[in-house]
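Here is the structure we will look at.
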Amino acid sequence: MSWFSGLLVPKVDERKTAWGERNGQKRPRQATRARGFCAPRYMSCLKNVEPPSPTPAARTRCPWQDEAFIRRAGPGRGVKLGLRSVALGFDDTEVTTPMGTAEVAPDTSPRSGPSCWHRLAQVFQSKQFRSAKLERLYQRYFFQMNQSSLTLLMAVLVLLMAVLLTFHAAPALPQPAYVALLTCASVLFVVLMVVCNRHSFRQDSMWVVSYVVLGILAAVQVGGALAANPRSPSAGLWCPVFFVYITYTLLPIRMRAAVLSGLGLSTLHLILAWHLNNGDPFLWKQLGANVVLFLCTNAIGVCTHYPAEVSQRQAFQETRGYIQARLHLQHENRQQERLLLSVLPQHVAMEMKEDINTKKEDMMFHKIYIQKHDNVSILFADIEGFTSLASQCTAQELVMTLNELFARFDKLAAENHCLRIKILGDCYYCVSGLPEARADHAHCCVEMGVDMIEAISLVREVTGVNVNMRVGIHSGRVHCGVLGLRKWQFDVWSNDVTLANHMEAGGRAGRIHITRATLQYLNGDYEVEPGRGGERNGYLKEQCIETFLILGASQKRKEEKAMLVKLQRTRANSMEGLMPRWVPDRAFSRTKDSKAFRQMGIDDSSKENRGAQDALNPEDEVDEFLGRAIDARSIDQLRKDHVRRFLLTFQREDLEKKYSRKVDPRFGAYVACALLVFCFICFIQFLVFPHSALILGIYAGIFLLLLVTVLICAVCSCGSFFPNALQRLSRSIVRSRVHSTAVGVFSVLLVFISAIANMFTCSHTPLRTCAARMLNLTPSDVTACHLRQINYSLGLEAPLCEGTAPTCSFPEYFVGSVLLSLLASSVFLHISSIGKLVMTFVLGFIYLLLLLLGPPATIFDNYDLLLSVHGLASSNETFDGLDCPAVGRVALKYMTPVILLVFALALYLHAQQVESTARLDFLWKLQATGEKEEMEELQAYNRRLLHNILPKDVAAHFLARERRNDELYYQSCECVAVMFASIANFSEFYVELEANNEGVECLRLLNEIIADFDEIISEERFRQLEKIKTIGSTYMAASGLNASTYDQVGRSHITALADYAMRLMEQMKHINEHSFNNFQMKIGLNMGPVVAGVIGARKPQYDIWGNTVNVSSRMDSTGVPDRIQVTTDLYQVLAAKGYQLECRGVVKVKGKGEMTTYFLNGGPSS
């Protein structure tokens, strides 16, 4: 994954940090099942070995996700990857998987006759994707392979033209017209080969070249039929068979074009044979055999072309899925970055990322992510009158108002070079001067304060509620970073931060309250007046802090600001249209006067921006990326890097082992095709040759063997209808590459035996010997004219000599049958090219031994002699035995080795192409699988990371369905228990000395305390609790925030929080014992309704608001060290559950007057 760019791309196995293990366990990865592409079946039971089960697409989206990629696709806008025929669709069975690939759902309904014919018709039709753009990408995807295949085909055809020219010109005086035709064809093929090799060769040109080749082949076929001497319906039959075969396998054309071309070439030969041999008495027999031969060749072509094309399209779908997974992973990375950087500054996030990616040894303490920064200014701002505003708003309006207001503050902070630290209810604080130091940090904070007061004045004007801002600023040093293991939030700590907080508390509404330290950094650029903060805040009075209130900027500062605004406006105008506009997280569309808020930069034009973003189609993005990847990749380089050149085996043994375990789900269909070829061969043999009981027995035995093999292979798919032993046998064959290859070779061998078996039952007596006896001549002196004199003619089945064996007059059909048996091996796409080459040479060698040296050799010699007799009879001329003309053709038994070599070359080239494609597809699929697994792991990690920032139910809300960017999360909770737990004397413990690294060691101990609290809240018994945040040394948690944790009847979520509070007290005692400290905790508990929500859809921060939260905080601040103070409402619930409580009495609470409170002393006595 090193090639991915992203902030966090960790290996999941290395995420062994404490927070990761406690914040959600990784879901066990489900075993991935190889999903075969279900093609229309050749037989009803020949389904995929393991039919894919459709999985509903699960879409997830967070509000901070990339809008262009996760946008909801409108009707008709999404691109489905389902295959379809040009005329017929697969809509009834297609299922779109989450990765975007279309699969065919298993069809368990009974198949009717029309349904089977419908599926059979689909096999013969061209496949294409519904999207024309996707179809073009697919053609580009395999263009390099097709270009290479077409180039090799041109070379083969040049060789074939040379062979035909040799066969025609060697034995007799050639015909000039046919020689010229073959020469022109050779030249054209050479020219086309050069054209195909050019870099400028384009996809559209490939179709033109393919159809030009078909035209040339038709012309050669016509010329060969006219030039044949002597003429016969079977003369040169192997040539059109070869043309038909390469049309399906080596020409890059669609199925429909291949079927039409194959049938056209076949029909052309049949018409020529019928027209040129109309007077032959045996014409019907040979034409019938030719029809069967061509039908078988076309069937082999279809059985080869269909699965090859489907496999290629499936490979394209998987590769596109890989591209989509990669892009999705990149988007996930960006979303993760956006989410993390919304909570943590980049310098902190990068350090945490490095630690997450690196395995760490066990350490005594958790690592602390703290950095020290000097010369910074801290701004605290609080909304005065927020309680009145909240009381007049619904939950949605409150969250919306805070979201809009703080989003505006975030924009102002960015403009004024301030870093937002945290939002605490209605309090907002930021720092200028970190992570990068700035000399004008005090000016930035003052300008930020001025802008915030202006912004709140607009809220006051629109809502009619008297709200205002108190702003306090102090300059000094801070420690910034993250504490704890859960609910990370970036924060700052130091004495100067504490002082800045009190500056806000002691400030005045609508004014900016600063210290002398900040005033010194302002260099007199602002007019000030005494602030008298000590009169309003005890801490300021105790520390004798001199404070000031900003009156306004000096004249010099006003001039500088005016010049700066002018420069910024000029720069903005020059960059208009190049930079994206700021889009708020939500417009004030539901407030009283949205026009006023346009002055804040929030207007309806943001909707147009969102619409422009939504217009970006993620499918188009994937297709565009795929197009660039197709243009950039090099198939030759992939082969060179991963595959051995001749053997086509992987260079890495582990890849070869994985590939050897690859299962072809269409293996049963391959065996069924072999059975079909066998049946065609039987028809040819029965039509042309005499047959005996022995041959019928052999054919019946072969048929039964092949049929049983087909049925055994089908058992694996047909399920529980068969015995377990038979099912195990079927699985052992189909799911093992070695076993299925052995069965495939065995099937081809049976077909080959059926092609040559009849040769041994024919008469093997030489005709020359018989004629020599009758004419009292030596066999070498016998010519065709002598045979004509004694009425020996072609086509007689009766024995010509003594004996009972019948005569086989047309051995060319033995050659044709053997060629069909060899072509049947091309159907088994899973057999390696070397395996097919060896098998072809072995079978061809056996056949040639029989042909040249065995008894069947006389059959071919007799045929050549009788064919010459037939030629003499056709010429109607009379010759005597002395001046008999020589035969004008090469003997069939000498032509056969060359024919076999040509077919073997074509078979090997096709096998190489299929295996090379399959192996490269396997590489891509392996990458796709790895990327999908990594994506799943990263998604699980993202989910844990998300849960570490937002509560699980909130995260689930955003992940449940796709949402618009302006939708907010808000929830009114009727009965929530809230806890504030603070270390009362931590401020006394915290000192900034050189001995403790300016206070860092104090924060290290605080980090350990918070980490202990996080570990406790992660325990199963406290699953109803949710950590909200930490505020300095105060820990905030709540329970009952969602339906799964809210117990309306038993109120168990309330007792769980009480138990947790007591558990924290015990843990603090344990910490004091081991750290030799005397920390004192004060804990306040309250219950009641709250409003929960996420502030800032782009920079999310979960929080809860309401009177319940404020009172709970007061229970903490007015509490007693080492005691847990609760309200009357909580007392009533806990007392009913048997908890031990005591009445403290009446306590004065700020904003609430006097309240009766209680101390929680222990749990139920039982």
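One is the number of the first residue shown, and numbering goes on along the chain from there.
Each Cβ is built from the backbone N, Cα and C atoms, and glycine gets one as well.
Original residues fill every noted site, and no substitution is shown.
Quick look at what Swiss-Prot annotates:
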- Asp382, Asp426: Mg(2+) 1 binding site (BINDING)
- Asp382, Ile383, Asp426: Mg(2+) 2 binding site (BINDING)
- 382-387, 424-426, Arg470, Lys1029, 1103-1105, 1110-1114, Lys1150: ATP binding site (BINDING)
- Ser311 to Ala: No effect on phosphorylation by PKC (MUTAGEN)
- Ser554 to Ala: Reduces phosphorylation by PKC and PKC-mediated inhibition (MUTAGEN)
- Ser660 to Ala: Reduces phosphorylation by PKC and PKC-mediated inhibition (MUTAGEN)
- Thr917 to Ala: Reduces phosphorylation by PKC, abolishes PKC-mediated inhibition (MUTAGEN)
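Counting other Cβ atoms within 10 Å of each Cβ, the binding-site residues Ile383, Leu424, Ile1104, Val1111 show the lowest value at Leu424. Among the recorded positions Gly385, Ser660, Ile1104, Val1111, Arg1114, not one has its Cα within 10 Å of the Cα of Thr917 (mutagenesis position).
Cα-Cα distance from Ser660 (mutagenesis position) to Asp382 (Mg(2+) 1 binding site): 69 Å (rounded to the nearest whole number).
For the recorded site, Ser660 (mutagenesis position), the DSSP three-state label reads helix. Annotation note: Ser311 (mutagenesis position) sits in a helical segment as assigned by DSSP. Ser311 (mutagenesis position) and Ile1104 (ATP binding site) have their C-alpha atoms 55 Å apart, to the nearest angstrom. Annotation for the mutagenesis positions Ser311, Ser660, Thr917: lowest Cβ count within 10 Å of the residue's own Cβ, Ser660. Taken residue by residue with DSSP, Gly385 (ATP binding site) is part of neither helix nor strand, so it is coil. Put plainly, the binding-site residues Gly385, Arg470 were compared by Cβ crowding within 10 Å, and the winner is Arg470. Arg470 (ATP binding site) carries a strand DSSP state (E or B). The DSSP secondary structure for Arg1114 (ATP binding site) is helix.
Taking only the Cα positions, the spacing between Leu424 (ATP binding site) and Asp382 (Mg(2+) 1 binding site) is 9 angstrom. Separating the Cα atoms of Asp426 (Mg(2+) 1 binding site) and Ile1104 (ATP binding site) is a whole-number distance of 11 Å.
Recorded residues Arg470 (ATP binding site) and Ile383 (Mg(2+) 2 binding site) have their alpha carbons 7 Å apart, per Cα-Cα distance. Around the Cβ of Arg1114 (ATP binding site), the number of neighbouring Cβ atoms within 10 Å comes to 23. The Cβ of Asp382 (Mg(2+) 1 binding site) lies under 8 Å from the Cβ of Asp426, Cys427, Tyr428, Met469, Arg470, Glu504, Ala505, each of which sits 6+ residues away along the same chain.
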